[in-house]
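As structure tokens, the structure follows; a few thoughts come after it.
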Amino acid sequence: MSTELFSSTREEGSSGSGPSFRSNQRKMLNLLLERDTSFTVCPDVPRTPVGKFLGDSANLSILSGGTPKRCLDLSNLSSGEITATQLTTSADLDETGHLDSSGLQEVHLAGMNHDQHLMKCSPAQLLCSTPNGLDRGHRKRDAMCSSSANKENDNGNLVDSEMKYLGSPITTVPKLDKNPNLGEDQAEEISDELMEFSLKDQEAKVSRSGLYRSPSMPENLNRPRLKQVEKFKDNTIPDKVKKKYFSGQGKLRKGLCLKKTVSLCDITITQMLEEDSNQGHLIGDFSKVCALPTVSGKHQDLKYVNPETVAALLSGKFQGLIEKFYVIDCRYPYEYLGGHIQGALNLYSQEELFNFFLKKPIVPLDTQKRIIIVFHCEFSSERGPRMCRCLREEDRSLNQYPALYYPELYILKGGYRDFFPEYMELCEPQSYCPMHHQDHKTELLRCRSQSKVQEGERQLREQIALLVKDMSP
């Protein structure tokens, strides 16, 4: 029976160009199943012939054979197929006429490899795969086609490489024809998808590289251009209306951005600034606001008034607030005699100043009215401010802080030099004698030496007073 089986398969394999491997395998297995009565088939689940054959291999007696008696004949693998005759000659039968176990294993491996190659090269799987997978499939198919075409030239080398690649000693991959159903439209769609993927990758690379571009390097001129937004034909909104709308919206946004709410911190800061400004307008004992309008001057700790205010004071415009005022001319006697403000007192030394104001302090009869003292010299830069500070310091020492005998002290800004040209009629005599006059050089030296002695005596008295305070318990 076995001889008839293999002779029939040999005749069928030799006739024509030869059927495929799977048809020959099925015929051979069906004949074996008819011969072997001990082979049982499960009718519940349909299986392939190879699966049936291997599933019940434990019950087969034909699998307990020896090794093959002859080597495989692989000379006919260049055609891409193998016939049943070549299979029977390569896998010998034992004495009982059954196939050897090694032959059956080779048949199983050949069937598995053939099924895998058919699944890999199916058109449906190629169409459903990604572009990268499609590209790899094309490369594998081209490689297999080129290898099958060159088998006729180099038989031995290509057989080894083909067997290593396929993992089977029997079967080879047949050359697959191109899918006839794959039309030009599908090919164009695949190429368009590949182009879109490549463009996206290029844009991502350009955007990432732009972050690390050096400022000194020139810009890349080969950057992809941005797509211009095409205007729709159905859009009937005029451009002027659009410009007006967006301009109005931009102004509204700017107004909202510039608006700032007042916080608690801002309120406290403004209150502190107002208090500081108000304190600058308060008198020395911080009880009232200054009666005369003040201006900024050279010394920030002193209050300055302009010539117009002094002229208004002399004309009696502040009688409702002021009971009595004094204009102290701190210049030397020859300057005072050369021209001075009406009613001004010439007190150029500290001793004279203290004796006039502090030996017997002047107190206003009306508590609601005030006593004002205005100091000046030629420019009101040194002598006038110095005498004003001396009187304030001595007044502080005689009273308990913040009480003062004379809380309102002012400096005439610009001195007699600025007052005389504007208000000459308020001067007696109507003339002006500068300090460095050529006719009064000796008097200038005498007055300076006298003032220096007085200044030294004053500093000595202050030091003695400090020592007495330190020694007292």
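Glycine too: its Cβ is placed from the backbone N, Cα and C atoms.
Nope, none of those substitutions made it into this model, it's the original residues.
Ser129 to Val appears in Swiss-Prot as a mutagenesis experiment; the accompanying note says: Loss of phosphorylation. Severely impairs PLK1-binding.
The note that Swiss-Prot attaches to the published mutagenesis Thr130 to Ala is: Loss of phosphorylation. Severely impairs PLK1-binding.
One entry in Swiss-Prot concerns the mutagenesis experiment Ser191 to Asp. Its note says: Mimicks phosphorylation state, leading to enhanced accumulation in the nucleus.
For the mutagenesis experiment Ser191 to Ala, the note given by Swiss-Prot reads: Facilitates nuclear exclusion.
Under its mutagenesis entries, Swiss-Prot includes Leu211 to Ala with the note: Reduces phosphorylation by MARK3 and CHEK1.
Ser216 to Ala appears in Swiss-Prot as a published mutagenesis result, with the remark: No effect on interaction with MARK3. Abolishes phosphorylation by MARK3.
Among the sequence features in Swiss-Prot, the mutagenesis site Leu221 to Ala is noted as follows: Abolishes interaction with MARK3. Reduces phosphorylation of S-216 by MARK3.
As annotated by Swiss-Prot, domain 'Rhodanese' applies to 321-428, with the evidence given as sequence analysis. Residue counts of the domain 'Rhodanese' (321-428) by helix, strand and coil are 41 helix, 26 strand, 41 coil (DSSP-based).
The 10 Å shell around the Cβ of Glu352 (mutagenesis position) contains 15 further Cβ atoms across the protein chains shown. Annotation of the mutagenesis experiment Glu352 to Lys in Swiss-Prot: Partial loss of HIV-1 Vpr binding.
According to Swiss-Prot, the mutagenesis experiment Lys359 to Glu carries the annotation: No effect on HIV-1 Vpr binding. Listed in sequence order, the same-chain residues six or more apart from Lys359 (mutagenesis position) with CB atoms under 8 A from its CB number zero; the list is none.
Around Cys377 (active site), taking its Cβ as the centre, 25 other Cβ atoms fall within 10 Å, counting all chains. Look at Swiss-Prot and you will find Cys377 tagged as active site.
For the pair Glu352 (mutagenesis position) and Cys377 (active site), the C-alpha distance works out to 16 angstrom.
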